Amino acid sequence: MAAIRKKLVIVGDGACGKTCLLIVFSKDQFPDVYVPTVFENYVADIEVDGKQVELALWDTAGQEDYDRLRPLSYPDTDVILMCFSIDSPDSLENIPEKWTPEVRHFCPNVPIILVGNKRDLRSDPQTVRELAKMKQEPVKPEQGRAIAEQIGAFAYLECSAKTKDGIREVFEKATQAALQQKKKKKSKCMIL
């Protein structure tokens, strides 16, 4: 039986951990150096609810310089991973301010999984100290859940690509969301 194909697009601020999340899931290795993404594609196979799914993973650039290029990734998307970094409250603020309006414009009705990346840094003493200098603190789980509810996300999950904690759950949930979407999307327009 052929695998079901689904397209996943990942969005979020620059340096919030999008590429690491995709690489750890698809290649099971954590990249040592940060290189800003312009546009990358990966493919990974996952089994969810007894179904074999081939996930096309579309990485995007979060930097504002790419705001006009990024929409080229959106056509035929089945699920969106919308990411922020737990060590960057500003990146969470940009979820309802920037990312949700953009995604809802180009991908109306596509399920969104809100993902808090870099969960390991929530309790990292150096991260906590650095944020305290700016009168900030790491994002709390309830803050993430509140934003997920506000934007109508399918789910809210947290993970750490560095420790591999929660990675599989993110992609299982995203695949479930993409598979559920299929049932609703059957009616296509016909011109006679």
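Residue numbering: from 1, along the chain as shown.
The backbone N, Cα and C atoms fix where each Cβ goes, and this holds for glycine too.
What you see is the original sequence, not a version with the noted changes.
Residues or ranges marked as GTP binding site by Swiss-Prot: 12-19, 59-63, 117-120. What Swiss-Prot says about the mutagenesis result for GLY14 to Val is this: Constitutively active. Normal P cell migration. No effect on viability or fertility. Record note (Swiss-Prot), mutagenesis THR19 to Asn: Dominant negative. Defective ventral migration of P cells leading to defective gonad development. Severely uncoordinated. The unchanged residue is displayed.
Overlay of Swiss-Prot annotations on the structure.
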residue	record	Cβ within 10 Å
GLY12	GTP binding site	27
GLY14	mutagenesis position	15
ALA15	GTP binding site	18
LYS18	GTP binding site	26
THR19	mutagenesis position	22
THR60	GTP binding site	22
GLN63	GTP binding site	14
ARG119	GTP binding site	24
Cα-to-Cα gap, THR19 (mutagenesis position) vs THR60 (GTP binding site), nearest whole Å: 8
Residue among binding-site residues THR60, GLN63, ARG119 with Cα closest to the Cα of GLY14 (mutagenesis position): GLN63
